[in-house]
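Okay, so here's the structure we're looking at.
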Amino acid sequence: MSQYASSSSWTSFLKSIASFNGDLSSLSAPPFILSPISLTEFSQYWAEHPELFLEPSFINDDNYKEHCLIDPEVESPELARMLAVTKWFISTLKSQYCSRNESLGSEKKPLNPFLGELFVGKWENKEHPEFGETVLLSEQVSHHPPVTAFSIFNDKNKVKLQGYNQIKASFTKSLMLTVKQFGHTMLDIKDESYLVTPPPLHIEGILVASPFVELEGKSYIQSSTGLLCVIEFSGRGYFSGKKNSFKARIYKDSKDSKDKEKALYTISGQWSGSSKIIKANKKEESRLFYDAARIPAEHLNVKPLEEQHPLESRKAWYDVAGAIKLGDFNLIAKTKTELEETQRELRKEEEAKGISWQRRWFKDFDYSVTPEEGALVPEKDDTFLKLASALNLSTKNAPSGTLVGDKEDRKEDLSSIHWRFQRELWDEEKEIVL
């Protein structure tokens, strides 16, 4: 049990969440559960293993068997790349969902980004010149609801990732925090594309003031080649199971995914630890697929604070983050209120002038209207539409991974707004530098 579990501030917090009804991201929390890190920084976790992020781009028709160490007899370069993309995705989960437990002692409530907040950096990969430079751009494109859009790209190896994320949280009667994720990520590797959906999750350990994340439900990785990976998450039960468990199956296409016996490969283990893979119809023993403990994360290179723009996360939240590290509740309240009041005044000024905040590098596209209706709409060959169709994924703003016809997809009045990176806007950027 955490040393904070019996504190009066924690008891008050538990009482407030028990009766809370609304967006939990706006709920105040005691200082010891606050993180000094903004949600805009979470985008970096997608590429903290550059060698795995870029590996699919090095696989071609001539070398795919030698690159696929887990199966030297892999049937095609497309399948070798899908295995590499799956390994990359699994490698992102530890950073995304349990790195704060290791560095901060338990899961913390991140800072709520303000509209227009930015976080940028790069992986220079100096020890691996063949990797080239990988760039991260993250922007808070909406505050109500809170939405973070991001792009990670490596021009040398023609790898591009873009996506956006939004969460909605609620408490169960047992005070377990359930989190629905919204949004998706798209990965382009030269001529192939992959659509990735994040899983739902829940946070346990709240009653004892020692929160930790457990993933649940499913994630999908849909390839433009037709290949599909379905990842099912489970946690430790009262009587059995291990924490952070998953089972992933790779299929020839979404039709085959209806029958688990048709899986080409099955991968199982712990996403925060090790996992093994076995090939269909093979009597050989399973092989090691990935071990999170063996490959340390490579952290993003972010320029010094004095060189950052006022909109950049670490500069904007510097005083608040410092107060959180000190555990000074009064100073946290003072510095946080000052920043938030400044942002409210900006919104009031914009409203008075009849203008709205201009997003810097991302634009929202409406997938529910036609070009004649005057909105920004996707093109006919839109990658997301193609991949969503192959997966039978809902294009509405339903929880990530919602399939067409699911309960969430059938809800009325759902919009279909999705955020897309505009590379030309970054190329024209004058104020923000890496």
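Note that Cβ sites are derived from N, Cα and C of the backbone, with glycine treated the same way.
Substitutions noted, but not modelled.
Taken from Swiss-Prot, the feature cholesterol binding site applies to Gln96. Sequence-distant contacts (6 or more apart, same chain, Cβ under 8 Å) of Gln96 (cholesterol binding site) comprise Phe42, Tyr45, Trp46. Secondary structure from DSSP puts Gln96 (cholesterol binding site) in a helix.
What Swiss-Prot records for Gln96, Arg100 is 7beta-hydroxycholesterol binding site, and it gives a large-scale study or a structure entry as the kind of evidence.
Feature annotation from Swiss-Prot assigns 25-hydroxycholesterol binding site to Gln96; the stated evidence is a large-scale study or a structure entry.
Per Swiss-Prot, ergosterol binding site is recorded for Gln96, and the stated evidence type is a large-scale study or a structure entry.
For Tyr97 (mutagenesis position), the number of other Cβ atoms no farther than 10 Å from its own Cβ, over all displayed protein chains, is 23. Here Swiss-Prot describes Tyr97 to Phe as a published mutagenesis experiment; the accompanying note says: Abolishes both cholesterol binding and biological function.
For Asn112 to Glu, Swiss-Prot lists a mutagenesis experiment annotated as follows: Abolishes binding to phosphatidylinositol 4-phosphate.
For Glu117 to Ala, Swiss-Prot lists a mutagenesis experiment annotated as follows: Abolishes both cholesterol binding and biological function. Under DSSP, Glu117 (mutagenesis position) is assigned to coil, being neither helix nor strand in the three-state scheme. Cβ environment of Glu117 (mutagenesis position): Ser38, Thr40, Glu139, Gln140, Leu311, Glu312, Ser313, Ala316 lie under 8 Å away, each six or more residues apart in the same chain.
Under DSSP, Lys168 (mutagenesis position) is assigned to a strand (E or B) in the three-state scheme. For the mutagenesis of Lys168 to Ala, Swiss-Prot gives this note: Slight reduction in cholesterol transport. The structure shown keeps the original residue.
For the mutagenesis experiment Lys168 to Ala, the note given by Swiss-Prot reads: Strong reduction in cholesterol transport.
If you take the C-beta of Lys336 (mutagenesis position) and look for same-chain residues 6 or more apart in sequence within under 8 angstroms, you find Val320, Ala323. According to DSSP, Lys336 (mutagenesis position) sits within a helical segment. Recorded in Swiss-Prot as a mutagenesis result, Lys336 to Ala carries the remark: Strong reduction in cholesterol transport. Abolishes binding to phosphatidylinositol 4-phosphate.
Under mutagenesis, Swiss-Prot gives Glu340 to Ala with this note: Abolishes binding to phosphatidylinositol 4-phosphate. Applying an 8 A CB threshold to same-chain residues 6+ apart, the list for Glu340 (mutagenesis position) reads Phe114.
The annotation that Swiss-Prot gives for the mutagenesis experiment Arg344 to Ala reads: Slight reduction in cholesterol transport. Abolishes binding to phosphatidylinositol 4-phosphate. Secondary structure at Arg344 (mutagenesis position), taken from DSSP and collapsed to helix, strand or coil, is helix. Residue environment of Arg344 (mutagenesis position) contains 11 other Cβ atoms, counted within 10 Å of its Cβ in all protein chains.
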